[in-house]
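Here's the structure we're looking at; comments come further down.
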Amino acid sequence: MSPPLCPLLLLAVGLRLAGTLNPSDPNTCSFWESFTTTTKESHSRPFSLLPSEPCERPWEGPHTCPQPTVVYRTVYRQVVKTDHRQRLQCCHGFYESRGFCVPLCAQECVHGRCVAPNQCQCVPGWRGDDCSSECAPGMWGPQCDKPCSCGNNSSCDPKSGVCSCPSGLQPPNCLQPCTPGYYGPACQFRCQCHGAPCDPQTGACFCPAERTGPSCDVSCSQGTSGFFCPSTHSCQNGGVFQTPQGSCSCPPGWMGTICSLPCPEGFHGPNCSQECRCHNGGLCDRFTGQCRCAPGYTGDRCREECPVGRFGQDCAETCDCAPDARCFPANGACLCEHGFTGDRCTDRLCPDGFYGLSCQAPCTCDREHSLSCHPMNGECSCLPGWAGLHCNESCPQDTHGPGCQEHCLCLHGGVCQATSGLCQCAPGYTGPHCASLCPPDTYGVNCSARCSCENAIACSPIDGECVCKEGWQRGNCSVPCPPGTWGFSCNASCQCAHEAVCSPQTGACTCTPGWHGAHCQLPCPKGQFGEGCASRCDCDHSDGCDPVHGRCQCQAGWMGARCHLSCPEGLWGVNCSNTCTCKNGGTCLPENGNCVCAPGFRGPSCQRSCQPGRYGKRCVPCKCANHSFCHPSNGTCYCLAGWTGPDCSQPCPPGHWGENCAQTCQCHHGGTCHPQDGSCICPLGWTGHHCLEGCPLGTFGANCSQPCQCGPGEKCHPETGACVCPPGHSGAPCRIGIQEPFTVMPTTPVAYNSLGAVIGIAVLGSLVVALVALFIGYRHWQKGKEHHHLAVAYSSGRLDGSEYVMPDVPPSYSHYYSNPSYHTLSQCSPNPPPPNKVPGPLFASLQNPERPGGAQGHDNHTTLPADWKHRREPPPGPLDRGSSRLDRSYSYSYSNGPGPFYNKGLISEEELGASVASLSSENPYATIRDLPSLPGGPRESSYMEMKGPPSGSPPRQPPQFWDSQRRRQPQPQRDSGTYEQPSPLIHDRDSVGSQPPLPPGLPPGHYDSPKNSHIPGHYDLPPVRHPPSPPLRRQDR
């Protein structure tokens, strides 16, 4: 083989071997080299596409012709690029041997082996740096004939004779001990005894009596016999005394019997037992072993050369050299290519415009679009945007940079700068096109961040995530594997459910609170919680507790840590989160929010009061009698006037009246008072507010309301009305054998006695309301009835005035009732009596035909007008006390004639001996004035009112009068011939206001109008007078 080929062969073998180095070898380093490549690139080039149709009339303007179209087509070109790549080589002090880098000793180890760069390990019997000397201890020199000049049995180097002084002795001859305050090899360390002396060899402190401790920093307590010092060990710098061995275990960075000696260069860790692995001049920290690389190198072992474009400590500096120049990685000095010089390699060796070895060839570049030409070959350097051999061609579209040879080829998310085309790489990538990952131990943007991993193989170039060794987690690999992983590199997945963690060594699951089982797949049983489900729930009213924290899950209506508190008033539901909507003092159930209303209210939200007549929590019916009302909350009865007792069922006791029966009656001569308004009901023959006045002349009877029938100037008995005739006269009036025709007419007491009329008018004017009540009370007291009655009286006697006749009515015309209007009456009979006179136009249409009496006497029937409705339905049953219906009819009879026209079945026809009047229709109010007496008895004049509901309205309960509880007793037959039919009456204006309220739901009826209010529908019935007749029988109902 020729000699020129040998160097090439060795270089090829070296490159081949360099390519086979193992990158995981701790002694393998890397460097960057540049290389050029010729590639075929594609780019778009614009072309003008001419139109296919010719321009037919170009003279009309170019805008009328079809225009060419610009299209882009892909073309290819050859480009030469310079790039850099990372290559492996053995670190400084090492060389490659069979694929591995082994240490290199500059001097061959004669009788030993090279264990580190320039460090030999000699076999026994040999000494020296290269293990070539066999001098005995204490001798040195080539012939081993020179004694060492080292004292205290110190050894010396067998070649140089330099003494190796042990700890505590000063060089060069090891004869003098260390200066006080210093210790160790070559006396290079200061004592750490707080001013106290130390052992020159070990550095152990000699503490005074009052202090103790490894560094004399613990004070002793003084006693009677001196100082008492606590027992301490002698290990310094955090060393731990090992009792079994009786020695100190030193922390990282320290060594020696008491841990007083720092680690020598090249060692680190506990007891300095670990060897440093830093290359290329890097130093390791004696505590952590982390390498501090020399400028120009990086990596955890300082094995990598700084990337191209970076230099300095930890490759943190950026090179500031021309694009084609490289910088020295240690200090950043630029390494210029041929033809350039200067700190940045930007200065041309040739003057501008020339190039070549002698700088005599002129440049051919377009000066306007170029920078210059290369000083060696004359190649033009075009300004960005221009290309061509002479920089006179503009760059095609989508190209940039000098010579238009660059495309934005930024990979892995890199962004291309619009002006220069430089790529701003994404984190973890570097290079012109962001094609390369960050160098080892660097990551992030521009690979500027240093990895901080411990116990790791490498770190991610993107985010610095460490690839850890077995049992260590990601991050800086200083703690166990993260949750969910275990094993080598934490690549085994934990089989633990519900966020449980597993042991980084064994993978055993440690369950989170609330779960148990081999894989933490089972929830805690009900009633248990916490880690291992070992805790039991402490809840009162709950559906269990949270399996993790044990928080009680309260049932609706409960709250508190233990669900032991009921919801506060006004709240309800789960966690008492709902607000009650109960009104009027109602409360809600904490479980479901249902309202519990306060007494007197009802409804879902207690929004409605109890209906009238009801009270209490459930609006139960009131227990109050006689139409009294009760308090809606507690049901207390409020009695109407005239009633008393807890339930208002007891009438006022005799002699009392009014609300709560608190008033005392003021009635005399045996008169009784009305229990509601206190008005006196006088006995026969007495009148006045307090029954203190006797009947005036010409009157008699109850309240002196009946006129005497004894003739002018004659007296009558004030109680019975019997005439007190003068001698020679008898009868009533005091005339004998005089037949007077009967006249049906309205009469007043004035018609028979002027003095009585004047007194009657005065009494009516002053006591209208009282008279009504007195009359009703008197009737009740006289007859023992439960209801007041309407009376139709007969009156004999003739008054001057117009006559009226009641036309005959066939016998079949029976059972009539009236409509609400004024009507006129006529009297008719088969044998009409003498005509009767009625005064004035009041009854002008009524006639009085005479009718002879029959065998049994006169049978006079007053026939109602034709507009009174005919009623043929069967008579109803007995009068219902619960009904207030009033039937308006009119009939009278005092013989065994055809019977009355109107009969409701309450009185048999043969028993009917008196006229009957009742009211029924829509008419809400009716009055009957001046009821005349029947023949043969004293006359009575009275005033009464009747009320009843309108037809078609629901029946209403009649008022319960004060004497309704009395037993009915048969009354002596009055000779007045008056028959009374029960009907609900209103006594006076005051009693109207004292009536109990209507039942709920009934509107006020027409009959609730004030009495004697002459509105449409009011009418008066004229009194009727008839000839004397046999005494009538009365039927009590």
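Glycine too: its Cβ is placed from the backbone N, Cα and C atoms.
Sequence unchanged from the original; the noted substitutions are absent.
Within its own chain, the domain 'EGF-like 2' (225-260) is flanked in space by residues 183-184, 189, 192, 202-205, 209-215, 218, 268-272, 286-289, which lie at least six positions past its ends and keep a Cβ under 8 Å from the stretch. Under the heading domain 'EGF-like 2', Swiss-Prot lists 225-260.
What Swiss-Prot records for 268-303 is domain 'EGF-like 3', and it gives sequence analysis as the kind of evidence. Within the chain, the domain 'EGF-like 3' (268-303) has long-range Cβ neighbours (under 8 A, six or more residues past its boundaries) at 26-30, 91-94, 249-255, 262, 311-315, 328-331, 439-442, 451, 453.
Positions annotated as domain 'EGF-like 4' by Swiss-Prot, on the basis of sequence analysis: 311-346. Remark: secondary structure over the domain 'EGF-like 4' (311-346) totals 3 helix, 9 strand, 24 coil, with classes taken from DSSP.
Look at Swiss-Prot and you will find 486-521 tagged as domain 'EGF-like 6', backed by sequence analysis. Beyond the domain 'EGF-like 6' (486-521), the same-chain residues lying 6 or more positions past its ends with a Cβ under 8 Å from any Cβ of the stretch are 457, 467-474, 480, 529-533, 546-549.
Within 10 Å of the C-beta atom of D343 (mutagenesis position) sit 12 other C-beta atoms, taking all shown protein chains into account. Looking at Swiss-Prot, you'll find the mutagenesis D343 to N noted as follows: Reduces interaction with SVEP1.
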Study note, to complete from the structure: Per DSSP, the domain 'EGF-like 6' (486-521) contains 3 helix, 9 strand, 24 coil
Study note, to complete from the structure: Counted with DSSP (H/G/I as helix, E/B as strand, rest coil), the domain 'EGF-like 2' (225-260) has 0 helix, 12 strand, 24 coil
Check your understanding: Reported in the order helix, strand, coil, what are the DSSP residue counts of the domain 'EGF-like 3' (268-303)?
Key -> 0 helix, 10 strand, 26 coil
